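Enquirer: The following feature annotations were taken from Swiss-Prot:
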BINDING   Gly75, Val78, Asp79, Leu417, Asp420, Ser421  Na(+) 1 binding site
BINDING   Ala77, Asp79, Asn82, Ser320, Asn352  Na(+) 2 binding site
BINDING   Asp79, Ser149, Gly153, Phe319, Ser421, Ala422  dopamine binding site
BINDING   Gln316, Ser320, Ser356  chloride binding site
MUTAGEN   Phe105 to Ala, Ile, Leu, Asn, Gln, Ser or Thr  Very low dopamine transporter activity
MUTAGEN   Phe105 to Cys  Reduced sensitivity to cocaine
MUTAGEN   Phe105 to Trp or Tyr  Retention of dopamine transporter activity and high sensitivity to cocaine
MUTAGEN   Phe105 to Met  Functional dopamine transporter with 4-fold decrease in cocaine sensitivity
Amino acid sequence: MSKSKCSVGPMSSVVAPAKEPNAVGPREVELILVKEQNGVQLTNSTLINPPQTPVEVQERETWSKKIDFLLSVIGFAVDLANVWRFPYLCYKNGGGAFLVPYLLFMVIAGMPLFYMELALGQFNREGAAGVWKICPVLKGVGFTVILISFYVGFFYNVIIAWALHYFFSSFTMDLPWIHCNNTWNSPNCSDAHSSNSSDGLGLNDTFGTTPAAEYFERGVLHLHQSRGIDDLGPPRWQLTACLVLVIVLLYFSLWKGVKTSGKVVWITATMPYVVLTALLLRGVTLPGAMDGIRAYLSVDFYRLCEASVWIDAATQVCFSLGVGFGVLIAFSSYNKFTNNCYRDAIITTSINSLTSFSSGFVVFSFLGYMAQKHNVPIRDVATDGPGLIFIIYPEAIATLPLSSAWAAVFFLMLLTLGIDSAMGGMESVITGLVDEFQLLHRHRELFTLGIVLATFLLSLFCVTNGGIYVFTLLDHFAAGTSILFGVLIEAIGVAWFYGVQQFSDDIKQMTGQRPNLYWRLCWKLVSPCFLLYVVVVSIVTFRPPHYGAYIFPDWANALGWIIATSSMAMVPIYATYKFCSLPGSFREKLAYAITPEKDRQLVDRGEVRQFTLRHWLLV
């Protein structure tokens, strides 16, 4: 193809480097011509041995600015768990000593997997399902991560609705969680502001009857009106209204694709850092704050001898970066073809880790303050999960001057932390399916509306009187072992079936530089072994979910496992379908199933790279 034939108007053209020869078979050269006009890239690839059908030029929008992409990735990866989980894990597992396994696993597994997903999406320019043209038999992995992201939307949006409810409740002279004279309070409520003394109980016990705890469980959730998951009751209208607002925000952030979402993240991805800085400056001035920070940073290297510390570090790395949800693939698929995805991976993973670590100073300055206020040890107030941000933090903020303003700012931060992460999850579903089915592509806005409405309807179960039980069940099963399984198969598919050498050649075409031996070894050996370890540990250490003293019935646990296995089942189901639908003998079916679609002509000639030992040994 000559360059002059492809020139249309005042477009800019970039010709990527030609591919290196394949390990087996004749030399194959691919010319990738990238053009850009009005923010839309046109890509066209041809082979020296052209396919039988004419080459089509595919049009795909790109991010308006590079910073839109970076903020979207950072906004997705930095979510509520950075605030409520990492600081607690660090404190629980030896303080500063926990950083040793955390940073080790981040460097040898987290960053390589993050880099892999960015490169995979950017080169193939499709969503989580479409990228598996590199190994058609494993396309089910794409549907696995899409389904998981869909499941997560059922309960994650509810957390944002809680934050929105608290945000609106903050616009009062007296915050509703500081007194026991409200209609939802029980006789056991103990107004902390009516007494300067402490009963000496730990806050894990005391919080069961504090105004903040009762406001969350009785005033917001109305949990006292439910006996369990089999007694949900109707949706609460206040939470339903907040959920509607969340869904509306999500729809209008996503309906035009990255052109709209790329602008929204300028607010949602940056505001949390402004608020965290303000909270840190306020927190360190509180009495007891230094005690909390010392507890957070105290180093106990003997804890590194405990397997649980390494397990916590491994799982935190897996979940904190957001690999395996298809979001990174979807976001990077809208990048320019020549974008430096290696640099993006280093920048965003570093920011994610630094945010997790620095948020610990904010959290523990307030926990130290609460411990001194109640005259109890730090360990009695240190916790993770929703209890930290919806019970402990609100009570701490309520004791400050201008408490209503601080509360509004804090819950606005939670709202923005949640919104851009929820946007990422929905974008994974939308992009993954729109790229796969042309009918949906032609009606993207209508399909986006359908996805957010489906998410809303199923989220209604989580805003009933017993909705916290549904929330806990989904949180436990929807994206636990299943997401780890999906990432494991993804890593094996890219590094082993497609091949590290071929994948590295793809990256060289985009960035002009081939990944060095370190990254190739991580993709080929370290990351798959790490993921296998985490999957096995997650199965061996599995414990049924519970909420406080409530134990879920057997049928609920069975339902949870159905949810978990339904997403994982996409891998064998699609593999079986693909294998059976291919023509030829068993060997020919297998060859077509594991060979990239662009190399089908090699299979026709009997030259299957994956059938050679060299392919599996190359690094």
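Residue numbering: from 1, along the chain as shown.
Every residue gets a Cβ built from N, Cα and C, even glycine.
Nothing has been swapped: the model has the original residues at all the noted spots.
Locate each feature and note its surroundings.
Expert: Taking a C-beta cut-off of under 8 Å and a sequence gap of six or more, Asp79 (Na(+) 1 binding site) has these contacts in its own chain: Gly322, Leu417, Gly418, Ser421.
In the structure as shown, the Cβ atom of Asn352 (Na(+) 2 binding site) sits within 10 Å of 24 other Cβ atoms.
All protein chains considered, the CB of Ser149 (dopamine binding site) has 29 other CB atoms within 10 Å. DSSP assigns Ser149 (dopamine binding site) to a helix.
Counting every protein chain shown, 23 other Cβ atoms lie within 10 Å of the Cβ of Gln316 (chloride binding site).
When secondary structure is read from DSSP and collapsed to three states, Phe105 (mutagenesis position) falls in the helix class.
The local packing around Phe105 (mutagenesis position), expressed as other Cβ atoms within 10 Å of its Cβ over all shown chains, amounts to 22.
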Enquirer: In sequence order, what residues of the same chain, 6+ apart, have a Cβ less than 8 Å from the Cβ of Ala422 (dopamine binding site)?
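Expert: Those within reach of Ala422 (dopamine binding site), by Cβ under 8 Å and sequence separation of 6 or more, are Gly153, Tyr156, Asn157, Ile160, Val246, Leu250.
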Enquirer: Among Ala77, Phe319, Ser320, these being the binding-site residues, pick the one whose CA is nearest to that of Asp420 (Na(+) 1 binding site).
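Expert: Result: the closest of the binding-site residues to Asp420 (Na(+) 1 binding site) is Ala77.
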Enquirer: So, three-state DSSP: helix, strand or coil for Val78 (Na(+) 1 binding site)?
Expert: coil
Enquirer: What Cα-Cα separation, expressed in whole Å, is found between Gly75 (Na(+) 1 binding site) and Asn352 (Na(+) 2 binding site)?
Expert: 9
Enquirer: Within the chain of Ser356 (chloride binding site), which residues six or more apart in sequence place their C-beta under 8 angstroms from its C-beta?
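Expert: Spatial neighbours, sequence-distant, of Ser356 (chloride binding site): Asn82, Phe86, Pro87, Ser320.
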Enquirer: Roughly how many Å lie between the Cα atoms of Phe319 (dopamine binding site) and Ala77 (Na(+) 2 binding site), rounded to a whole value?
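Expert: Counting only the Cα atoms, the answer is 9 Å.
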Enquirer: Inside 10 Å of the Cβ of Ala77 (Na(+) 2 binding site), count up the other Cβ atoms and send me the figure.
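Expert: By my count, 27.
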